[in-house]
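Novice: From Swiss-Prot, for reference:
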MUTAGEN   Lys481 to Ala  No ATPase activity
MUTAGEN   Glu499 to Ala  Loss of RPA1-binding, leading to impaired recruitment to sites of double-strand breaks; when associated with A-506 and A-510
MUTAGEN   Asp506 to Ala  Loss of RPA1-binding, leading to impaired recruitment to sites of double-strand breaks; when associated with A-499 and A-510
MUTAGEN   Asp510 to Ala  Loss of RPA1-binding, leading to impaired recruitment to sites of double-strand breaks; when associated with A-499 and A-506
MUTAGEN   Glu591 to Gln  No ATPase activity
MUTAGEN   Ser967 to Ala  Impaired phosphorylation, inducing accumulation in the nucleus
MUTAGEN   Ser967 to Asp  Phosphomimetic mutant; leads to higher localization to the cytoplasm
MUTAGEN   Ser984 to Ala  Does not affect subcellular location
MUTAGEN   Ser1005 to Ala  Does not affect subcellular location
MUTAGEN   Ser1021 to Ala  Does not affect subcellular location
Amino acid sequence: MARSSPYLRQLQGPLLPPRDLVEEDDDYLNDDVEEDEESVFIDAEELCSGGVKAGSLPGCLRVSICDENTQETCKVFGRFPITGAWWRVKVQVKPVVGSRSYQYQVQGFPSYFLQSDMSPPNQKHICALFLKECEVSSDDVNKFLTWVKEVSNYKNLNFENLRETLRTFHKETGRKDQKQPTQNGQEELFLDNEMSLPLENTIPFRNVMTALQFPKIMEFLPVLLPRHFKWIIGSGSKEMLKEIEEILGTHPWKLGFSKITYREWKLLRCEASWIAFCQCESLLQLMTDLEKNALIMYSRLKQICREDGHTYVEVNDLTLTLSNHMSFHAASESLKFLKDIGVVTYEKSCVFPYDLYHAERAIAFSICDLMKKPPWHLCVDVEKVLASIHTTKPENSSDDALNESKPDEVRLENPVDVVDTQDNGDHIWTNGENEINAEISEVQLDQDQVEVPLDRDQVAALEMICSNPVTVISGKGGCGKTTIVSRLFKHIEQLEEREVKKACEDFEQDQNASEEWITFTEQSQLEADKAIEVLLTAPTGKAAGLLRQKTGLHAYTLCQVNYSFYSWTQTMMTTNKPWKFSSVRVLVVDEGSLVSVGIFKSVLNLLCEHSKLSKLIILGDIRQLPSIEPGNLLKDLFETLKSRNCAIELKTNHRAESQLIVDNATRISRRQFPKFDAELNISDNPTLPISIQDKTFIFVRLPEEDASSQSSKTNHHSCLYSAVKTLLQENNLQNAKTSQFIAFRRQDCDLINDCCCKHYTGHLTKDHQSRLVFGIGDKICCTRNAYLSDLLPENISGSQQNNDLDASSEDFSGTLPDFAKNKRDFESNVRLCNGEIFFITNDVTDVTFGKRRSLTINNMAGLEVTVDFKKLMKYCRIKHAWARTIHTFQGSEEQTVVYVVGKAGRQHWQHVYTAVTRGRCRVYVIAEESQLRNAIMKNSFPRKTRLKHFLQSKLSSSGAPPADFPSPRKSSGDSGGPSTPSASPLPVVTDHAMTNDVTWSEASSPDERTLTFAERWQLSSPDGVDTDDDLPKSRASKRTCGVNDDESPSKIFMVGESPQVSSRLQNLRLNNLIPRQLFKPTDNQET
């Protein structure tokens, strides 16, 4: 990789576009290019409000700049939103050593100045280039330039009179072409004033005209608002441009706050950073000290929340950190200024960024409203549900593993239902308990199988789900969180299918059955497209894929749910179809520790307002690293709800092969050194002992190093490379498809990938120009989400792609047109997700129509597709993936995991805990013992959040009682265990039956829970991009939370709620009870 010098230089002069466009195409292979982070999360309601979402950063180009001060022509590599020889730019650059294609790399973004006089004496050449860029034919360009030379002089030609000159040229040449002169003077006047030339609609022409009218926009907006700049100058109205130009000359500080930019121009998450303002000295001179201090304080507040994960900062701490920039009085005034413009919120000497404050409050309000709704009990025998798990194939068996990217949703053919008093009275979930239990009693263990003792924690967890509107389940990998939840809803699905089928068969046998009766098969076919009622979600694409694979049900990312609502609002007027998730009654969120409060707030609010949501289930591990974004959602909800019997921890490991891994994870959470069942010392000539072949938790000990030694870093890399090379000879690491290296630092990942690439494929990860190299056999991962339809080669044949999709073709049914439609839907709906791992199985370069390279990639879960290599790099930004950082691999798991500790540095026990729990069967830890001990002993940095406080306050004020369980009854064989409903043939009146005439809209209070969009405006994400895990201020290094208790949370003691104090008595209405009936009575029957 090219080494860069910290010395910065300012270049100013004409911008010359790249000459060699073919060579430019390879720039996407450079690994040292500044990463373009995906746009920040945007709330669906913000998008629906008509706001303009930020675009991506401009692409990187190689250009030449002729410096006006030294007359030197410098080759520069960086992000230039517009190019052309008629522009002058001013930009900060740093020298780059080791690159043959460019001398300097841009720091930040350029300012643009139009050469309105076309830079004499080059007017002719610049004008020709400009007209060519404006899609004017070469003949017309030559005719125009000849005419200019005859009529006037090139010296008089400039951009200010170019439009009029072109109009005059077209008018005069038009007269010559006409046989008869214009007969009406008014017609001539019309031609002079109203004639619109075709080139006036081209982007280069509009940019030039904008620069003439609004020079400040061209100078400052590319630096201040690089993601919005091109949209503003290309699509923004003249009024908007005029207002922004005026603000840049009077109150530029307003561009530093997204709330103001949204209010004025509907720009979403659009605000300039303080660092960007510092590059515009003339703008700083227009600001008062108060305005500058407010921008500094706002920037510091966002930085603290981003790096430490806080959702608020105490006033004293904030002012203290700014003591070197402003006095205490100035800080107080700045804070008041920020509060007055609505950017921050005060509460008890705490300062919140408004978006985080609103997110935590909105979550608390939504959860409280769910808990106040009339209770909905799933009347199932949870012990028999759990017992049925042991009589079926394991969820993770190869036979049951589903394609993570199948297009067709694996829906319930007769989806589960809940109490809906308006139109769903006959569904099985709303029937009396006697009907449910009668069917459940049919589920029995096979006689030749030994009954497995049930996990009482799992029993209690399922009872919570059946009884409570909100349930939080925490536990380590292998405790069965996902298994029991998916099994519960599959069980209910089977019961409903069985009852519907039996009822249909009985009715068909009736002699009086109508000829119009639809058979069970036909009915099932009609209901195949029934709406989703149990929605499984995860925070990342990879986690959603694993959830889909484990459960056999379709799973979505939270962002997909959010954006699907926006997409629906754009088409609902024409399609007249309901929102895809409008029938959701149960929301399951897996990997809850990774969920940010902003995304969760948005999705929960959408489902509460626009679906029939009645149950929320959150799964995760409270000891894992929290979200990389501010907040600590899972831990806050768990600690708040456990006292109300709505949260529980599963403590028993159900993977026999991973017991030692689970035990060591517990030790690590208690800051104790783990117990290894094998050790391997790395020396000059390490050999792999046979004794570790059947071990589970292996310590690969690196030699201790002297930190003061100059060769310490070199020795560490040498020892690490030797350790990795040695382990690659081990049987469990022979297959890269079932093993994964994990490291904390990205530089360690690079070294491991180099070693693995050479071992598995025989080539290096980079060439002599530090460009990434990919080939057959490479293990790669996507670092961005992208749809398959955006990645397909332009000239791919239908038959070829159909063959690639054979693994999923069983989901395509019907006629050939139906198949074609399904195929298009497949390509449009399938996403390659951030974090998803693929293997390259084929690499073809087609030179027929230019150099086009295609890769065939396989995710080893049923999806194999051929994609365009350049598109794959552009949209997915693929990287080698034999080694991943712990933060990017969190939410995934593998059979064998190798964790490289490296230097302890900022690592603490949660990093080690999260890493080792990624392994299902075997874990290797490569580390110096002292560094491993330091990391385990280091406490995590507690996050300051207010979700717990908001939720406790809201629940207390609303009088929501602790959860209780229906029909309490001690189960056989465990007098002290959790209760389960009895399988009684007699009907049992349950709470949901008593509230049959209470609609959900009456039970909730949306006006109390939700604010208007204007009131809950969210700010932009923190400024700056930090993508390297080993940087001092990496966001990932601060992903901590305050799990300080060494022991696991105590088991929940379930106590039945006293009817005397139950607020649910207010909802009991005995006067409207209606007996449950499968079919409506005829006129002569009693009602």
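Counting begins at 1 with the first residue displayed.
Cβ coordinates come from backbone N, Cα and C, glycine included.
If you look at the structure here, what lies around each of the features I listed?
Specialist: A helical conformation is recorded for Lys481 (mutagenesis position) in the three-state DSSP classification. For Lys481 (mutagenesis position), the Cβ neighbour count at a 10 Å cut-off comes to 25, with all displayed protein chains included.
In the structure as shown, the Cβ atom of Glu499 (mutagenesis position) sits within 10 Å of 19 other Cβ atoms.
Reduced to three states, the DSSP call for Asp506 (mutagenesis position) is helix. Within the same chain, no residue at least 6 positions away in sequence has its Cβ under 8 Å from that of Asp506 (mutagenesis position).
Glu591 (mutagenesis position) falls within neither a helix nor a strand when secondary structure is assigned with DSSP, and so counts as coil. Here the Cβ of Glu591 (mutagenesis position) has 27 other Cβ atoms within 10 Å, regardless of which shown protein chain they belong to.
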Novice: If you measure Lys481 (mutagenesis position) to Glu591 (mutagenesis position) at Cα, how many Å is it?
Specialist: 10
Novice: Give me the CA-CA distance between Glu591 (mutagenesis position) and Glu499 (mutagenesis position), in Å, as a whole number.
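Specialist: For Glu591 (mutagenesis position) versus Glu499 (mutagenesis position), the Cα atoms are 34 Å apart.
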